[in-house]
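Before I ask anything, let me first share the structure, which is written out below as structure tokens.
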Amino acid sequence: MRRYLIVDDNRDFAENLAEILRDGGDEVAIAENGQEALALARKTRFDALLTDMRMPLMGGAELVHELRRIDPGAAAMVITAHVADDALEAARREGLLAVLPKPVAVPRILDLLAAARRDGLVAVVEDDSRMSDNLCEALRGRGFAAVTAASVTETERLGPVEPFCALVDLRVPGGADGDALRRLRERFPGLPVIVVTGTHEVPPVPHQGYFTKPFDTAELLSAVERLHRERGQTVVPE
């Protein structure tokens, strides 16, 4: 059984979706705005949040931001008719599993909720935008959300997130090789790291796996899934 939080001021939509989920054996709470949702999140540990973006009192982007402070492990998905909304970009930086443009088919929502992984946030540090996008898409396909950084400086600007692991290219702009990894480790002590490198030399830093470009994405995802299963058990040398 899983617990979901649905936040939408369209009560009929929320009730219909909740009924389908409950029929499948899951627990569902409904809120009509972000403030109501946060009150529920303070009392209950949810596996995933599904929220509209534009609602009275508190919208979806602010809700995701505040939820990360209360329960950073909950997966978060957004439904919106305004995919170019500036506030949506802020929410993306805090690790969304999906952004679903309205109208969205209910089966698509159900599939995403079923796949969503609690404590499933991955930090991706890669300056090649195409590779970063491909990695994030592949991670989402396995139920993982991602936050990204393309430079050493950007690793310092990640939102109030708690990734369970990181995929890190050792050579990104803004510092010497390995600086981005060191900054991540300073911010997230003990964070398991999989190194993605363009050289065939074993990285001279503590890591839980390394992949040389070009690599087999399926093998990389298997390594991420292993770390997710073992989260909380892995002891990482500092």
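Quick reminder: no glycine exception, Cβ is built from N, Cα and C everywhere.
Pasting the relevant annotations from Swiss-Prot:
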- 3-117: domain 'Response regulatory 1' (DOMAIN)
- Asp52 to Ala: Is monophosphorylated by GcHK, but not diphosphorylated. Is not phosphorylated at all; when associated with A-169 (MUTAGEN)
- 121-228: domain 'Response regulatory 2' (DOMAIN)
- Asp169 to Ala: Is monophosphorylated by GcHK, but not diphosphorylated. Is not phosphorylated at all; when associated with A-52 (MUTAGEN)
As a quick check of your reading of DSSP, tell me how many residues in the domain 'Response regulatory 1' (3-117) are helical, how many are strand and how many are coil.
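Counting residues per DSSP class in the domain 'Response regulatory 1' (3-117), I get 49 helix, 25 strand, 41 coil.
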Quick one: Cα separation, Asp169 (mutagenesis position) versus Asp52 (mutagenesis position), in Å?
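Cα of Asp169 (mutagenesis position) to Cα of Asp52 (mutagenesis position) measures 34 Å after rounding.
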Can you work out the mean pLDDT of the predicted model over the domain 'Response regulatory 2' (121-228)?
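Per the prediction, mean pLDDT sits at 90 for the domain 'Response regulatory 2' (121-228).
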Just how many other Cβ atoms lie inside 10 Å of the Cβ on Asp169 (mutagenesis position)?
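A count of 22.
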How do the residues of the domain 'Response regulatory 2' (121-228) split into helix, strand and coil according to DSSP?
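The counts are 38 helix, 23 strand, 47 coil.
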Which chain-mates of Asp52 (mutagenesis position) that are at least 6 residues away have a CB under 8 A from its CB, listed by sequence?
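Result: Val7, Asp8, Asp9, Asn10, Gly60, Val78, Ile79, Thr80.
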